[in-house]
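Q: Next up is a structure, given as structure tokens.
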Amino acid sequence: MMQDVSSSPVSPADDSLSNSEEEPDRQQPASGKRGARKRRSSRRSAGGSAGPGGATGGGIGGGDEPGSPAQGKRGKKSAGGGGGGGAGGGGGGGGGSSSGGGSPQSYEELQTQRVMANVRERQRTQSLNEAFAALRKIIPTLPSDKLSKIQTLKLAARYIDFLYQVLQSDELDSKMASCSYVAHERLSYAFSVWRMEGAWSMSASH
């Protein structure tokens, strides 16, 4: 009887049953692996959305994981570039303030130079007028004289010539030595006469 059992071939039904029993055992590890993969992918997606810079990392780095060294370097570079831009903007603002402060200073300097030039011109004109007024007091003039500066200088030159001629003559030495006031009056009168004669002779000659 034992020989019949051992030697009897396995029926197809029994083989199918054994295969069907082994298939669930194989499917169970495969399904377990798939579940583990789904859990890992869900954890990665959750970490990428909740992590700091996840959106920027997804947009910039593409498939890089959040918090990776490459993403950290890129974040540092972008932060450094922003800081440099801010520093450049600050430098530009400083240059604008310096140029804006320089233009009013130059305008004030020009105004100061103009004021100083006007003051010097007024002082020069005032001193010149005072000198001509003193010269008119020295030169004997007629009541009808309204001399300009050039005419005053010409009359002064003629008066110097007249005084030279008086000093060369010997007739008025004894008469003018008596009184200086009388001498001055006589000189003024003589100069007026000499001047009128000279003007008459000049007009007659022309």
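Using N, Cα and C of the backbone, Cβ positions are placed for all residues, glycine too.
Values in this document were obtained by computation on a predicted structure and should not be read as measured data.
From Swiss-Prot, for reference:
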{"type": "DOMAIN", "residues": "112-163", "note": "domain 'bHLH'"}
{"type": "MUTAGEN", "residues": "C179 to G", "note": "High transactivation activity"}
{"type": "MUTAGEN", "residues": "E185 to D, K or R", "note": "High transactivation activity"}
{"type": "MUTAGEN", "residues": "R186 to A or K", "note": "High transactivation activity"}
{"type": "MUTAGEN", "residues": "L187 to G", "note": "Low transactivation activity"}
{"type": "MUTAGEN", "residues": "F191 to A, G or P", "note": "Low transactivation activity"}
{"type": "MUTAGEN", "residues": "S192 to P", "note": "Intermediate transactivation activity"}
{"type": "MUTAGEN", "residues": "R195 to E", "note": "Intermediate transactivation activity"}
{"type": "MUTAGEN", "residues": "R195 to G", "note": "Low transactivation activity"}
Q: Rank the mutagenesis positions L187, F191, S192 by how many other Cβ atoms lie within 10 Å of each Cβ and give me the one with the fewest.
A: S192
Q: Looking at the domain 'bHLH' (112-163) alone, can you tell me the average pLDDT?
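A: Within the domain 'bHLH' (112-163), the model's average pLDDT equals 88.
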